[in-house]
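Quick look at what Swiss-Prot annotates:
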ACT_SITE  Glu575  active site, proton donor/acceptor
BINDING   Cys579, Ala580, Val581, Gln586, Val587, Lys588, Gly589, Tyr590, Gly591, Thr592, Tyr617  succinyl-CoA binding site
DOMAIN    503-656  domain 'N-acetyltransferase'
DOMAIN    728-832  domain 'Bromo'
MUTAGEN   Ser307 to Ala  Slightly reduced ability to acetylate and inhibit PPARGC1A. Strongly reduced ability to acetylate and inhibit PPARGC1A; when associated with A-307 and Q-549
MUTAGEN   Lys549 to Gln  Mimics acetylation; reduced ability to acetylate and inhibit PPARGC1A. Strongly reduced ability to acetylate and inhibit PPARGC1A; when associated with A-307 and A-735
MUTAGEN   Met567 to Ala  Reduced ability to acetylate and inhibit PPARGC1A
MUTAGEN   Glu575 to Ala  Catalytically dead mutant; abolished acyltransferase activity; when associated with A-615
MUTAGEN   Tyr601 to Phe  Reduced ability to acetylate and inhibit PPARGC1A
MUTAGEN   Asp615 to Ala  Catalytically dead mutant; abolished acyltransferase activity; when associated with A-575
MUTAGEN   Tyr645 to Ala  Reduced histone succinylation without affecting histone acetylation. Reduced gene expression
MUTAGEN   Thr735 to Ala  Slightly reduced ability to acetylate and inhibit PPARGC1A. Strongly reduced ability to acetylate and inhibit PPARGC1A; when associated with Q-549 and A-735
Amino acid sequence: MAEPSQAPTPAPAAQPRPLQSPAPAPTPTPAPSPASAPIPTPTPAPAPAPAAAPAGSTGTGGPGVGSGGAGSGGDPARPGLSQQQRASQRKAQVRGLPRAKKLEKLGVFSACKANETCKCNGWKNPKPPTAPRMDLQQPAANLSELCRSCEHPLADHVSHLENVSEDEINRLLGMVVDVENLFMSVHKEEDTDTKQVYFYLFKLLRKCILQMTRPVVEGSLGSPPFEKPNIEQGVLNFVQYKFSHLAPRERQTMFELSKMFLLCLNYWKLETPAQFRQRSQAEDVATYKVNYTRWLCYCHVPQSCDSLPRYETTHVFGRSLLRSIFTVTRRQLLEKFRVEKDKLVPEKRTLILTHFPKFLSMLEEEIYGANSPIWESGFTMPPSEGTQLVPRPASVSAAVVPSTPIFSPSMGGGSNSSLSLDSAGAEPMPGEKRTLPENLTLEDAKRLRVMGDIPMELVNEVMLTITDPAAMLGPETSLLSANAARDETARLEERRGIIEFHVIGNSLTPKANRRVLLWLVGLQNVFSHQLPRMPKEYIARLVFDPKHKTLALIKDGRVIGGICFRMFPTQGFTEIVFCAVTSNEQVKGYGTHLMNHLKEYHIKHNILYFLTYADEYAIGYFKKQGFSKDIKVPKSRYLGYIKDYEGATLMECELNPRIPYTELSHIIKKQKEIIKKLIERKQAQIRKVYPGLSCFKEGVRQIPVESVPGIRETGWKPLGKEKGKELKDPDQLYTTLKNLLAQIKSHPSAWPFMEPVKKSEAPDYYEVIRFPIDLKTMTERLRSRYYVTRKLFVADLQRVIANCREYNPPDSEYCRCASALEKFFYFKLKEGGLIDK
């Protein structure tokens, strides 16, 4: 390829067309000459390759991450540090040239001014270098040397630069290097849409060199920022909204995870609109194209072409772009960290592999949730949520900050923590934290225990143990273990790329591609073979019906199973029509993993009910997947919509949008391991040894477990004796709790607990109290339907009292109010049948 600086240059009249919002554009002629090709309306694509980089080199994903999305090789706008350094070194090299050599390089991009009739728009060296990048080694051309094109001297091309400062000359030379890089990228880039955007930027920078102006991307794309609040503000709001009630150290952990996520986004390579189109609905593609083009022009390309103004992705984009990219970016991020986990130090490994996935899952709820407050422009938290920590004054009541449950168990949820029973010594001074008195009994201590107080350090220590093979002694666990989850094999095969899942369907406009059609034929064959009583023509009609979709399971390039379904968004449910896995691939967990993927797909589309008619052989499978014969969807919503099968049973499955179904069995397994280790540690703390049982020598054959000495002190509780009556109907539970809370708030002793504690009254309250709560926050939680069981409600009431007693001296007015209120609400709980009398 010819040296870019010696390539034919565009005429001064050729202005770059303002960059428009992406729209269908004619496909340009392959590999056009950047100097003469017309500028089509650009659409987004990956970024260019540096002129100095070898062909086929790829960009990295930024610090600690990998590139998301595919792109062609060699990419300066998505550079790793080495590529950025190459561009910087090239510019430093050019700026260090003698002035005569600088004028020669700028003359290549400067129109001839010998006379008005000369249309030459760039000086052509009569002795061009024999190889690219050899121009810097050649001696500077004389100002009298004639242009190979117009035969006017170089001086006529650079006369306008005679009185220009050295700084301005260097700025123009920086644009020259960027133009050369973009020139190479236009020719190397294979994606048509990408080529168009680079070509536009190439022309824009050439025009700016010619006119000695600064580049400004014009058109209907708008100017940064494009959304408010931006991604960074939304994520920081999320951390404050979800984790502000944590202890400072744990809150800092969440903050570090958020900064790591934002850093990854700023250096992440987005997928092209063509790739996005394959997994999204048509109406979303146009919006994504606009955002993608903005990202290319304002964030991606300027990373190495610093002549263009650069903005951070998380500073100029908001919820719209994040919704488009989050699911793909999250999967690629976690996979990248999983592959490179051995390179991480143990502390970071626990943080990233254990806490980061849950952090992203919770963030996902706020990104796709309909009423998340973190995206409101005026988002604020009560003043009590500040993180400033200073010495505390006299005693104050307990209070809380609004929050929702966080990582469990890894972030502090779960078992009760042990309380110190050391002597408290003298009466605590004002401002001094109380310890438990010497004569406190075990029953008294139990009253102060509140669920969710496992120290973060203990959880991290347990997590390191269960993830360290050397520390986990005992029999080797494997996929052959009797305790392995049904979908464990399928999940591992998916991670290794052995199997793939694709949601596909027939399409008439545009016509489905050949690969999709072949997969649909394969699905038709699988369903026909596995469902012999179903007419083949009927199966073919539904599989190829554009209104139906199929989640296809692909192994070694061929279809081995799938679930055919039809979505009814207006009715709020989906009908599952066919579900089958080829016979020689069964009993491997593929069916369970298929259904879990289907559940997550529907959660993303906000459809939370499945309906299906199951024959006698399929009822067992559907029961294992959470289906029930108890139909909650009103008959009026599905009557006339779904197909009725003779001899089949209608079954329903309600989806929980908070559950990551494809990882659920893995999460439960980890939770069991954590609880088991915590129990082992608890057992090690119990020093008391009881004598052996002598009753068996006297002929007694068995005794109740609760009569074993010391069994209750270990925390054991009898099974099947659930205290209180659990209300199944959510509306009935809501009404009961609402009335109870209103009575508690109207009690004369409730006044200290009505509002969150103000930091002006107790500056260190949130340092001492790790899980604050108050009646105002309980009212907000009740209104948002947070209390799905009575246990959650009772636990918050208990914590109100426990926090007050932990913070304040026992003879304070606040503790007296707490005791009076405690007696009252326990009386009301018993009266309402919520606990045993």
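Cβ coordinates come from backbone N, Cα and C, glycine included.
Substituted residues are absent from this model; it holds the original ones throughout.
Counted over all residue pairs in Cys579, Ala580, Val581, Gln586, Val587, Lys588, Gly589, Tyr590, Gly591, Thr592, Tyr617, the record's binders of succinyl-CoA, the longest Cα to Cα distance measures 18 angstrom. DSSP classifies Gly591 (succinyl-CoA binding site) as helix under the three-state reduction. If you take the Cα of Tyr645 (mutagenesis position) and the Cα of Ser307 (mutagenesis position), they are about 66 angstrom apart, rounded to a whole number. Asp615 (mutagenesis position) and Cys579 (succinyl-CoA binding site) have their C-alpha atoms 11 Å apart, to the nearest angstrom. A distance of 18 Å separates the Cα atom of Glu575 (mutagenesis position) from that of Val581 (succinyl-CoA binding site). Around Val581 (succinyl-CoA binding site), the C-beta neighbours below 8 angstroms that are at least 6 residues distant in the chain are Val526, Gln530, Leu553, Ile560, Gly561, Tyr590, Gly591, Leu594.
In this structure, the CA atom of Ser307 (mutagenesis position) is 56 Å away from the CA atom of Cys579 (succinyl-CoA binding site). Cys579 (succinyl-CoA binding site) and Tyr601 (mutagenesis position) have their C-alpha atoms 16 Å apart, to the nearest angstrom.
DSSP assigns Ser307 (mutagenesis position) to coil in the three-state reduction, outside any helix or strand.
Taking Cβ-Cβ distances under 8 Å and a sequence gap of 6 or more within the same chain, the neighbours of Met567 (mutagenesis position) are Lys549, Thr574, His602, His605, Ile607.
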